[in-house]
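Notes for the one structure printed next.
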Amino acid sequence: MSSRKVSRAHYDEDELASAANMSLVAEGHFRGMKELLSTMDLDTDANTIPELKERAHMLCARFLGGAWKTVPLEHLRISRIKGGMSNMLFLCRLSEVYPPIRNEPNKVLLRVYFNPETESHLVAESVIFTLLSERHLGPKLYGIFSGGRLEEYIPSRPLSCHEISLAHMSTKIAKRVAKVHQLEVPIWKEPDYLCEALQRWLKQLTGTVDAEHRFDLPEECGVSSVNCLDLARELEFLRAHISLSKSPVTFCHNDLQEGNILLPKASSGNIRMPSLSDETQALGNSLSAFNPADPRLVLIDFEYASYNYRAFDFANHFIEWTIDYDIDEAPFYKIQTENFPENDQMLEFFLNYLREQGNTRENELYKKSEDLVQETLPFVPVSHFFWGVWGLLQVELSPVGFGFADYGRDRLSLYFKHKQLLKNLASHQ
């Protein structure tokens, strides 16, 4: 994170001390890990790459100790796990011949980021991850290094694009989002993350492509192409309109897509299954107050999380109903705009959201839910612009096999298609 951002962030001493206790490896010490992965054939067995295995072993030995310090390389197994679009995931595990000596885990998740926000957002993300871990709302954090981290491996599977729109799953997601929005997190609370991130990304993009380079857009959006200067002007237009929004500012996930919503298996490590007494008490910081007979859902990957207008979280999630990332052929995603939720589906989501937060009278729920629909829709183009610019930059940064160029252009096309909704940002009361 930049020194300017660190100096103005306000941290609770106990939370910050907990994050500080994690060994933060010196800047650049393990930067070679990212360089190595950038040149790696994604279909290659990670165990056949000695340099990768050695670096993973070094990280596990330093952060985990115990058997991880003594296990020979041939008894350390590494396998790549399908993960997010801006990181690479590896499951590291000890062989049965080298069981844990103390309380160290026998398997961990190694996450390496190719996210343009990693350097500027590192302190905030570390605090967020540590806080969620300590409150049993997320995996345990074992270590942080420049460009990645070691975390608890939770046997689970992500929801599919189809599943997040199912009524019973959408109800659970709404309840979890309600609790996320009630969290008090010791980070900067001004809702300026979106525009500041976009400004950083555009600066990076300008440094990697020719200033006159034009990105062709699909014909139906009405804008044939854009360059970096055009995008910078659109950002200022967005900034001016977003600043008028009356949507409440809360702690937001900012990336509630299918891959970041997990359905854990029966044994779920650090994720706490709430008791009936927990539900009755309605603890403000619990992510998962729900019927214990129901399957749990866990929100992960808070790498883009910040204080933000809550309507962005809603709009962004509803857009994800339309984007399927589980596609085996290039560009490895499919956008079906007709799957955007109908008005009654959004109303049902918001009814569950408001009930879970518990501060709205029953006779006011429907009207408040209607208001939330109107609060949310103007942020649809904001989400498209945010991830559109992100996609164009990922072309230059990420080795993950995904059609980032197509994705960026498609999202920008949808931004221009829905741009007129921005005029309603100031009208929500």
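From the backbone N, Cα and C atoms, a Cβ is placed for every residue, glycine too.
Modelled residues match the original; the substitutions are not represented.
What Swiss-Prot records for 82-88, Arg111, 152-158, Gln257, Asp301 is ATP binding site, and it gives similarity to another entry as the kind of evidence. Note: Gln257 (ATP binding site) has non-local neighbours Asn316, His317, Glu320, Ile323, Tyr325, i.e. same-chain residues 6+ apart with C-beta under 8 A of its own C-beta.
For Met85 (ATP binding site), the Cβ neighbour count at a 10 Å cut-off comes to 22, with all displayed protein chains included. Residues annotated as substrate binding site in Swiss-Prot: Gly84, Met85, Ser86.
Classification of Glu258 (Ca(2+) binding site) by DSSP places it within a helix. Note: Glu258 (Ca(2+) binding site) has non-local neighbours Pro158, Leu159, Ser160, Cys161, Glu163, Ile164, Glu320, Asp324, Tyr325, Asp326, i.e. same-chain residues 6+ apart with C-beta under 8 A of its own C-beta. Feature annotation from Swiss-Prot assigns Ca(2+) binding site to Glu258, Glu320, Ile323; the stated evidence is a large-scale study or a structure entry.
According to Swiss-Prot, the mutagenesis experiment Arg111 to Ala carries this note: 10-fold reduction in catalytic efficiency for ATP. When secondary structure is read from DSSP and collapsed to three states, Arg111 (mutagenesis position) falls in the strand class. Around Arg111 (mutagenesis position), taking its Cβ as the centre, 19 other Cβ atoms fall within 10 Å, counting all chains.
In Swiss-Prot, a mutagenesis experiment is listed as Glu125 to Ala, annotated with the note Moderate decrease in catalytic efficiency with a 3-fold decrease in the affinity for ATP and for Mg(2+). Activated by low concentrations of Ca(2+) and inhibited by high concentrations of Ca(2+). Reduced to three states, the DSSP call for Glu125 (mutagenesis position) is helix.
The Cβ of His253 (mutagenesis position) lies under 8 Å from the Cβ of Val177, Val180, Asn260, Leu299, Phe302, Tyr304, Ala305, Asp313, each on the same chain and at least six residues away in sequence. Quoted from Swiss-Prot, the note on mutagenesis experiment His253 to Ala is: Linear activity for only a short time, suggesting a role in maintaining enzyme conformation.
Residues within less than 8 Å, Cβ to Cβ, of Asn254 (mutagenesis position) and separated from it by at least 6 positions along the same chain comprise Tyr193, Leu194, Tyr304, Ala305, Ser306, Asn308, Phe312, Asp313, Asn316. One mutagenesis experiment named in Swiss-Prot is Asn254 to Ala, and its note says Linear activity for only a short time, suggesting a role in maintaining enzyme conformation.
Recorded in Swiss-Prot as a mutagenesis result, Asp255 to Glu carries the remark: Severe decrease in catalytic efficiency with a 5-fold decrease in the affinity for choline. Remark: Asp255 (mutagenesis position) has Asp301, Glu303, Tyr304, Ala305, Asn316 as non-local neighbours, by Cβ distance under 8 Å and separation of at least 6 in sequence.
For Asp255 to Ala or Asn, Swiss-Prot lists a mutagenesis experiment annotated as follows: Complete loss of activity.
Looking at Swiss-Prot, the entry for mutagenesis of Asn260 to Ala says: Severe decrease in catalytic efficiency with a 3-fold decrease in the affinity for ATP and for Mg(2+). No inhibition at high Mg(2+) concentrations. Activated by low concentrations of Ca(2+) and inhibited by high concentrations of Ca(2+).
According to Swiss-Prot, the mutagenesis experiment Asp301 to Ala, Glu or Asn carries this note: Complete loss of activity. Residue environment of Asp301 (mutagenesis position) contains 23 other Cβ atoms, counted within 10 Å of its Cβ in all protein chains.
All protein chains shown were included, and the count of other CB atoms within 10 Å of the CB of Glu303 (mutagenesis position) stands at 23. Classification of Glu303 (mutagenesis position) by DSSP places it in coil, neither helical nor stranded. For the mutagenesis of Glu303 to Ala, Swiss-Prot gives this note: Severe decrease in catalytic efficiency with a decreased affinity for Mg(2+). No inhibition at high Mg(2+) concentrations. Activated by low concentrations of Ca(2+) and inhibited by high concentrations of Ca(2+). The structure shown keeps the original residue.
Its Cβ placed at the centre, Glu320 (mutagenesis position) has 24 other Cβ atoms within 10 Å. Classification of Glu320 (mutagenesis position) by DSSP places it within a helix. The annotation that Swiss-Prot gives for the mutagenesis experiment Glu320 to Ala reads: Linear activity for only a short time, suggesting a role in maintaining enzyme conformation. Substantial decrease in the affinity for ATP.
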>> Give me the CA-CA distance between Ser86 (substrate binding site) and Glu125 (mutagenesis position), in Å, as a whole number.
In response: 15
> Which are the residues of the chain, Glu258, Glu320, Ile323 excluded, whose CB is within 8 A of where the CB atoms of the Ca(2+) site average out, their centroid?
Replying inline: Cys161, Ile164, Gln257, Gly259, Ile319, Trp321, Thr322, Asp324, Tyr325
> Where does Met88 (ATP binding site) sit in the DSSP three-state scheme?
Replying inline: strand
> Going by C-alpha distance, which of the recorded positions Glu125, Tyr153, Ser156 is nearest to Arg111 (mutagenesis position)?
Replying inline: Tyr153
>> Neighbour count first, Cβ atoms within 10 Å, every protein chain included; then name which of Met88, Ile323 tops the list of binding-site residues.
In response: Met88
>> Taking every protein chain in this structure into account, which of the recorded positions Ser86, Ser156, Asn260 has the most other Cβ atoms within 10 Å of its Cβ?
In response: Ser86
> At the level of the C-alpha atoms, what whole-angstrom distance separates Ser156 (ATP binding site) and Glu125 (mutagenesis position)?
Replying inline: 22
